[in-house]
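According to Swiss-Prot, the features are:
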MUTAGEN   Q39 to A  No change in cell-penetrating properties
MUTAGEN   Q40 to A  No change in cell-penetrating properties
MUTAGEN   K42 to A  Decrease in ability penetrate membranes
MUTAGEN   R67 to A  No change in cell-penetrating properties
Amino acid sequence: MKYFTLALTLLFLLLINPCKDMNFAWAESSEKVERASPQQAKYCYEQCNVNKVPFDQCYQMCSPLERS
C-alpha cells in the first residue's frame with residue numbers, strides 16, 4: 001500500500017508540475033536540433049503540436065541550425 005501511494009503521489013506531481021525538459025523528450029536537450037530533411041522538420045512541428053509547445057519555442061527548436 002505504501003508503494004501504491006508513493007507511485008500515485010509521484011505521478012500526481014509529474015502531472016501538475018512537469019519538468020521543462022520532459023516536454024522535449026523527443027528532441028535533444030531543449031536546444032535547436034539540426035534537421036536534415038523536411039520530413040524531420042514536419043515531425044518536429046507535429047510533436048510540438050501534440051505537446052502544446054508555444055510556436056516561438058517550437059520554431060527555435062525545429063528550424064534548421066547551421067553548425068560552424
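Glycine too: its Cβ is placed from the backbone N, Cα and C atoms.
What you see is the original sequence, not a version with the noted changes.
Within the same chain, no residue at least 6 positions away from K42 (mutagenesis position) has a Cβ under 8 Å from its Cβ. A count of other CB atoms within 10 A of each Cβ picks out Q40 as the most crowded of the mutagenesis positions Q39, Q40.
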